[in-house]
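Trainee: Under its mutagenesis annotations, Swiss-Prot gives Phe181 to Ser the following note: Complete loss of STAT1-binding.
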Amino acid sequence: MASATLTAWIKMPSFLKKILKLRGRRQEDESRSRMLSDSSMLSCRVNQLTSEGTEAGSTTPSTLPKDQALLIEPKVRAKEKSQHRRPKIIDQVRRVESLGEQASQRQKHMLETLINKIYTGPLGEELVQTLYLRIWTMEETPESLKILQMREDIRDQVLKMKTERWLRTLIRGEKTKLKDFQKRYEEVHPYLMKEKVEQVIMEEAWSLAAHIVQE
């Protein structure tokens with residue numbers, strides 16, 4: 001049979017031989033291409049499985065060897081604990097301007113009433129006049145000169161705002177008692193010794209807020 005096939009091939013016209021050769025080469029190319037494609041798909045699948053295994057190993061200590069899992073678990077627990085603690089720490093941070101909002105309802109009402117009178121009533125005019133005279137007669141400092149050289153309406157507003165800040169510093173918490181009132185003054189005393197203008201304003205705020213403090 002092989003001899004007959006060879007004889008038929010010899011007798012075949014040359015153009016048919018070329019066609020058959022081209023067809024054979026095309027089939028070989030297609031077969032080689034399929035093999036490469038299958039190999040590439042297999043390689044991708046292996047890489048994907050390897051990647052999944054690596055990710056799973058990095059997030060689940062149970063898939064790691066026992067000694068490695070023991071090292072990772074404390075780190076995971078520590079991270080979870082720090083995430084739970086973080087909001088509590090943030091909750092404790094408060095700006096001075098919002099401290100008055102933590103006061104008891106009665107003290108909060110009295111504090112806001114007092115601050116409103118400072119900004120809108122004769123109490124505020126009396127306050128800024130007293131502060132101006134005290135600052136004018138005190139030992140000269142850069143801060144006192146700055147305030148005395150301000151335009152009157154701007155100076156009055158600045159003194160009222162500084163007084164409000166100190167009032168909110170003194171009256172805060174669920175219920176401010178006399179011992180709390182005294183303690184808060186002592187906390188800022190070192191600062192006041194260096195800032196004489198602030199000391200004068202703090203003393204006036206102390207005097208204004210004394211009636212709010214509960215025994």
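Glycine is no exception: its Cβ is also placed from the backbone N, Cα and C atoms.
Don't expect the noted substitutions in this model, because it carries the original residues.
Help me see these features in their spatial surroundings.
Mentor: Phe181 (mutagenesis position): 17 other CB atoms within 10 A of its CB, across all protein chains.
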Trainee: Provide the three-state secondary structure of Phe181 (mutagenesis position) computed with DSSP.
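Mentor: For Phe181 (mutagenesis position) - judged by DSSP and reduced to three states - the answer is helix.
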